[in-house]
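Taken straight from Swiss-Prot:
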type: ACT_SITE; residues: Thr90; note: active site, nucleophile
type: BINDING; residues: Trp72, Phe89; note: tRNA binding site
type: MUTAGEN; residues: Ser87 to Ala; note: Partial loss of deacylation of D-tyrosyl-tRNA(Tyr)
type: MUTAGEN; residues: Ser87 to Pro; note: Wild-type deacylation of D-tyrosyl-tRNA(Tyr)
type: MUTAGEN; residues: Gln88 to Ala, Glu or Asn; note: Wild-type deacylation of D-tyrosyl-tRNA(Tyr)
type: MUTAGEN; residues: Thr90 to Ala or Ser; note: Wild-type deacylation of D-tyrosyl-tRNA(Tyr)
type: MUTAGEN; residues: Ala112 to Phe; note: Loss of deacylation of D-tyrosyl-tRNA(Tyr), loss of deacylation of glycyl-tRNA(Gly), not toxic upon overexpression
type: MUTAGEN; residues: Phe137 to Ala; note: Loss of deacylation of D-tyrosyl-tRNA(Tyr), loss of deacylation of glycyl-tRNA(Gly)
type: MUTAGEN; residues: Gly149 to Ala; note: Loss of deacylation of D-tyrosyl-tRNA(Tyr)
type: MUTAGEN; residues: Pro150 to Ala; note: Loss of deacylation of D-tyrosyl-tRNA(Tyr)
Amino acid sequence: MRVVIQRVKGAILSVRKENIGENEKELEIISEIKNGLICFLGIHKNDTWEDALYIIRKCLNLRLWNNDNKTWDKNVKDLNYELLIVSQFTLFGNTKKGNKPDFHLAKEPNEALIFYNKIIDEFKKQYNDDKIKIGKFGNYMNIDVTNDGPVTIYIDTHDINLNK
């Protein structure tokens, strides 16, 4: 599992409105956060629940904010901030051959949706239902992000030994 975590002052996620023509570009906002983290989540075809729990723990507990006296001392929960979790299979785009990305390492969409929903439920269970916002799985999304720092962290559970 891969996650790109960005510390943000705000993020707005929009999708194309339902019931409009294919050529229309009108968007509607479905998720918005103020201070917090945007987490772009890629699910590998071989990911397990242990991978998910590791990513959830890191997203909720990484100390990415300063305290009055210490740097890198507070996490999203300490500050009662929000998270926007966005499924992004393109994190497993392989570009080793040619110029067209190959996404065969990403989990199959139907299976990924079930796993993603379980991950979101666990985020809400471990933190606060009202503080977890999501994108729309499998849809085109427009995301406006105001980075804070910038602070960007990349985690790949396949780089870590999770008792595999």
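The count begins at 1 with the first shown residue.
The backbone N, Cα and C atoms fix where each Cβ goes, and this holds for glycine too.
What Swiss-Prot annotates, mapped onto the structure for a quick look.
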residue : record               : DSSP (3 states)
Trp72   : tRNA binding site    : coil
Ser87   : mutagenesis position : strand
Ala112  : mutagenesis position : helix
Phe137  : mutagenesis position : coil
Gly149  : mutagenesis position : strand
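Listed in sequence order, Leu41, Gly42, Ile43, Ala112, Tyr116, Gly135, Phe137, Gly138 are the same-chain residues six or more apart from Ser87 (mutagenesis position) with CB atoms under 8 A from its CB. Each of the mutagenesis positions Gln88, Thr90 was scored by how many other Cβ atoms lie within 10 Å of its Cβ, and the smallest score goes to Thr90. A distance of 22 Å separates the Cα atom of Pro150 (mutagenesis position) from that of Thr90 (mutagenesis position).
For the pair Thr90 (mutagenesis position) and Gly149 (mutagenesis position), the Cα-Cα distance reads 24 Å. The distance from the Cα of Phe89 (tRNA binding site) to the Cα of Gly149 (mutagenesis position) comes to 26 Å.
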